[in-house]
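Chemist: For reference, the structure I am asking about is given below.
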Amino acid sequence: MKRLRPSDKFFELLGYKPHHVQLAIHRSTAKRRVACLGRQSGKSEAASVEAVFELFARPGSQGWIIAPTYDQAEIIFGRVVEKVERLSEVFPTTEVQLQRRRLRLLVHHYDRPVNAPGAKRVATSEFRGKSADRPDNLRGATLDFVILDEAAMIPFSVWSEAIEPTLSVRDGWALIISTPKGLNWFYEFFLMGWRGGLKEGIPNSGINQTHPDFESFHAASWDVWPERREWYMERRLYIPDLEFRQEYGAEFVSHSNSVFSGLDMLILLPYERRGTRLVVEDYRPDHIYCIGADFGKNQDYSVFSVLDLDTGAIACLERMNGATWSDQVARLKALSEDYGHAYVVADTWGVGDAIAEELDAQGINYTPLPVKSSSVKEQLISNLALLMEKGQVAVPNDKTILDELRNFRYYRTASGNQVMRAYGRGHDDIVMSLALAYSQYEGKDGYKFELAEERPSKLKHEESVMSLVEDDFTDLELANRAFSA
C-alpha cells in the first residue's frame, strides 16, 4: 500500500504548524518510521496528525494507537478525537462517532453531504486505542496503520507476535515513537533507519546497516526548541544524569538498567561495628539528625539510617531481621534517643496499623512517608541518585551497602512498564532507608526534595459526537486530493 503524505493544505485545516523534525516525519514514505525524540518534542502531536490524515484521506482505513497502558494510549487517542471533530466541520461528507469508554473512533464517509437526500455511506474509517499489556487482545485484526507510543517500554514479542502481523495483509505502515530505554529492540529498529551518520548519544551510528523500509528521526528536546535550551540545561541540575540524557537528550545509554550510575561519586566512610549498628560518628549536640526507617517483615531486613543533616553523611546505620514489630520500634526509639531524639521518616505502607500504633505509643517523633506506589518509590530513589551523582551521599564503607546499591536496577515488566527493584532475590531495604533519610536533606546547592502529588486517573464516560457542517468541499474525492501530497 502506497503511503499518502499530508500536505500543507491539510496542516492548515488543522491549524497545525509542524517544526522541522515533525515535518520530516510527515514527508517520509517509509513503511516503518522510528522517531526517537526527547520529552515534549512533539512526538504525540505528529502521531495524532498522521492518524487523522489516514482516517480522512483514505476512507475505510483501520488503525490503532498502542501504548504500554490504556492511560498512555488515551493521550494520543484524545488528540486524534479533537482533530477529527475539527475536520468534520470542514467536510460535510463525513460523520463522526465516538465511543470514549472503548477508545473507539469512527469516521463515516458518504457519497454526498450527509444531510443531502439520498446520501449513501460508502466507507467507514476506524481508529482505536489499545494497551500492550494484553497482547492477546491485539491479535487477529487487519490494519492499515499502527502507532506505537513509548515503544521502548513495550516488549519486542508484542511487536513481532501480535502487532506486526496485523499489517501484513494490507501492507500497512507503522510509526514507532519513544524516548530511549537502553539498547533494546527500539534501538535496533532505530539503527535500521538511521541515515544521519555519526552522532553523539547513538552508539554505532555511522557504521549501522540500514533497511529500505525504515527511516529514523532523532532529536534532543533542545534541538526542537532551541529557545528553551537554558531551561533544559537548568533541569540537568535537578534530575539524575542518566534520566536527563535519556528523557531530554534522547540518548541511547547502554547501562541504563543501573539506577545508581553515580556510584563512583559515592563517599565511603570508615565505621565501627557495634552489634547490628555500623557507627561512623557518635552524636554531636550541635548537629541535627533524621532517621530513614524501612521496616521489614518475614525474611526482609529492617534498616534505620541516621543522617547528619549538617554534613549530609550517614552517621549510623542499623540493620536487622527476624525482629518483632515491638522489637523493631524499641530499637528505633533507642537509636533516635542516641542521636538527640532524631526525628524519623518512616515507610508505613504495607506494615499495617501495628507499626504506627507502636510508634505513637513509644512517643517517637516521626513523619509517615508511605511508599504506596511505584511513582513515590521512583521519586525517592531518583532524589538519592541525583545527590549521589553530585557527590553529596556519604555512607559506611561496607560491602553489603555497596552491593545493594550496585544491584538496584531498572526492569521491564511483561506489560512493558518500567520498575525499580533489587537484582534477583536481593534486598533493597538499605536503598529505601537511605532514600527516606536523604529525602530530608537540603543539598549543598540548596536543592530540597519535594514529593510530587500523584494525579488521579481520569474518569471515562460514553460519549457520542455527530458533526455535520457544509463547506466548499462537496465531493469526497476532491476533498481527499485537496490535502494529499
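Count begins at 1; order follows the chain as displayed.
A Cβ is built for glycine as well, from the same backbone N, Cα and C atoms used for every other residue.
Heads up, this one's the original sequence, none of the swaps are in it.
Quick caveat, the model's predicted, so the values are computed rather than measured.
Just lifted these from Swiss-Prot, have a look:
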| type | residues | note |
| --- | --- | --- |
| ACT_SITE | Glu150 | active site, for ATPase activity |
| BINDING | Gln97, Gln99 | ATP binding site |
| BINDING | Asp294, Asp347 | Mg(2+) 2 binding site |
| BINDING | Asp294, Asp429 | Mg(2+) 1 binding site |
| MUTAGEN | Asp294 to Asn | Complete loss of nuclease activity |
| MUTAGEN | Asp300 to Asn | No effect on nuclease activity |
| MUTAGEN | Asp347 to Asn | Complete loss of nuclease activity |
| MUTAGEN | His427 to Asn | Reduced nuclease activity |
| MUTAGEN | Asp428 to Asn | Reduced nuclease activity |
| MUTAGEN | Asp429 to Asn | Almost complete loss of nuclease activity |
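Map these features onto the structure and tell me what's around them.
Modeler: The Cβ of Glu150 (active site, for ATPase activity) has 24 neighbouring Cβ atoms from other residues within 10 Å, across all protein chains displayed.
In the three-state DSSP scheme, Gln97 (ATP binding site) falls into the strand class.
In the three-state DSSP scheme, Asp294 (mutagenesis position) is classed as strand. All protein chains shown were included, and the count of other CB atoms within 10 Å of the CB of Asp294 (mutagenesis position) stands at 27.
Listed in sequence order, the residues of the same chain lying 6 or more apart from Asp429 (mutagenesis position) and placing their CB within less than 8 Å of its CB are Asp294, Gly296, Asp300, Tyr301, Ser302, Val303, Arg319, Glu404. DSSP assigns Asp429 (mutagenesis position) to a helical segment in the three-state reduction.
Within 10 Å of the Cβ of Asp300 (mutagenesis position) there are 14 other Cβ atoms, across all protein chains.
Close to Asp347 (mutagenesis position) in the fold, though at least 6 residues off in sequence, lie Ala293, Asp294, Phe295, Leu369, Pro370, Val371, Met432, Leu436, each with a CB less than 8 Å from its CB. Secondary structure from DSSP puts Asp347 (mutagenesis position) in a beta strand.
When Cβ atoms from all protein chains are considered, those within 10 Å of His427 (mutagenesis position) total 21, not counting its own.
Taking Cβ-Cβ distances under 8 Å and a sequence gap of 6 or more within the same chain, the neighbours of Asp428 (mutagenesis position) are Glu404, Phe408, Arg421, Ala422.
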Chemist: Please work out the number of neighbouring Cβ atoms within 10 Å of the Cβ of Gln97 (ATP binding site), leaving out its own Cβ.
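Modeler: The answer is 16.
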Chemist: Round to a whole number and give the Cα-to-Cα distance in Å for the pair Gln99 (ATP binding site) and Glu150 (active site, for ATPase activity).
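Modeler: That comes out at 24 Å between the alpha carbons.
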